[in-house]
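S.K.: Take a look at this one; I'll ask things after.
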Amino acid sequence: MREIVHLQTGQCGNQIGAAFWQTISGEHGLDGSGVYNGTSDLQLERLNVYFNEASGNKYVPRAVLVDLEPGTMDAVRAGPFGQLFRPDNFVFGQSGAGNNWAKGHYTEGAELVDQVLDVVRREAEGCDCLQGFQITHSLGGGTGAGMGTLLISKIREEFPDRMMATFSVVPSPKVSDTVVEPYNATLSIHQLVENSDETFCIDNEALYDICMRTLKLTNPSYGDLNHLVSAVMSGVTTCLRFPGQLNSDLRKLAVNMVPFPRLHFFMVGFAPLTSRGAHSFRAVTVPELTQQMFDPKNMMAASDFRNGRYLTCSAIFRGKVSMKEVEDQMRNVQNKNSSYFVEWIPTNVQTALCSIPPRGLKMSSTFVGNSTSIQELFKRIGDQFTRMFRRKAFLHWYTGEGMDEMEFTEAESNMNDLVSEYQQYQDASISEGEEEYEEEAPMEPEE
């Protein structure tokens, strides 16, 4: 029944992945060792999208855990849900990629990749009707970015007709982890543009802001950030895991969200987000959810949609919600903010409903938007990239692993093309007549 195989690569990917599995195990009534002790049949009905049933009433995630060093894996294994995963599905090297994309993509990662693909193949064979893959990784490091994109392209070769969704943590403007982030991210985006079907962009700084401003946490830990990400991942995948009135799967989401194949980078948001103390002062209603969901402060990527326009967006409501109320609210948002939606896609807001809310909430909503303002994010990375690349700073780390400067130039120009494509569709209007759309080349971005 429409299974999804999940991969997590690198430190960031494994930590987000672990939080995700913790969240959905809870939603489906599984304990830390995968034994079902839930209360509702709805939890079991489509459990097999993400879990494989093993002997003895135990459910095992269809997850492949990959890293080039054993550290993070050991932490996952020792964590509260460490006994959930199948031991053979931990694939790790010993050397680490040292934040070097080339090591992850060409040298260290390439040595490990066949081992990973064996595990992926085995998981895929255990599926009835595989729907696709999802991968969690960061774009700033070596393993998640370099090896993650290598895996995506290899899986693409082997399963060309399956969906590929990525949850990618992009480097944030202020919070930087390593100095070569712009290189790693640009090289990764170059790959994702070609090989992924939908990429959900998440950004640490935006997550920090949500934790500080909305959740009122004084010093948020990575655990808090990962919790937010897992809430969104759980929301995006909720239609796949529970029966609902208006269900969608990865492919339906892509059909509704991706007007042009290269423009598949989404902003995500989640509501309700309230600080612990303020819970009792707010009623969670559909208007409230809709308003918070479209609030720029709620977006988990550091780009403000008010600087661009939505090509498409999708909202997934969970809980006991009336269909009519949701549709009215969504129409309301569109009418009030019509200038933020492109007018040449008439019905660009899609809604899905699922009757089962997340744990501890009456109702919630998850937002996925394809906005042209995501180009800010690519522009920012591109600028940092160019500044370093002009001076050829740190390049020897990459050329030493056998990379060519040409590859950097290609990645840079591909990203610039992406930015100008977004810009072109942001500026396009109905009235310009048909001749605009016949030319294939993206217009030059106006400086």
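Including glycine, each Cβ sits where the backbone N, Cα and C put it.
The noted changes are left out; the structure has the residues it started with.
According to Swiss-Prot, the record shows the following:
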type: BINDING; residues: GLN11, GLU69, SER138, GLY142, THR143, GLY144, ASN204, ASN226; note: GTP binding site
type: BINDING; residues: GLU69; note: Mg(2+) binding site
type: VARIANT; residues: GLU198 to Gly; note: Resistance to benzimidazole
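On this model, are these features tucked inside or out on the surface, and what's nearby?
M.R.: A 10 Å cutoff on Cβ-Cβ distances gives GLY142 (GTP binding site) a total of 29 other Cβ atoms nearby, all chains included.
Listed in sequence order, PHE92, GLY93, GLN94, SER95, GLY96, ALA97, THR143 are the same-chain residues at least 6 apart in sequence whose CB falls under 8 Å from the CB of GLU69 (GTP binding site).
When Cβ atoms from all protein chains are considered, those within 10 Å of GLU198 (variant position) total 24, not counting its own.
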S.K.: Taking only the Cα atoms, work out how far GLY142 (GTP binding site) lies from GLU198 (variant position), in Å, as a whole number.
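M.R.: So the Cα of GLU198 (variant position) lies 21 Å away from that of GLY142 (GTP binding site).
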S.K.: Which of GLN11, SER138, THR143, ASN204 (the binding-site residues) has the most other Cβ atoms within 10 Å?
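M.R.: Of the binding-site residues GLN11, SER138, THR143, ASN204, the most buried by Cβ count within 10 Å is THR143.
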S.K.: Quick one: Cα separation, GLN11 (GTP binding site) versus GLU198 (variant position), in Å?
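M.R.: Just about 22 Å between their Cα atoms.
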S.K.: Validating a neighbour-count step here. Other CB atoms within 10 A of the CB of GLY144 (GTP binding site): how many?
M.R.: 32
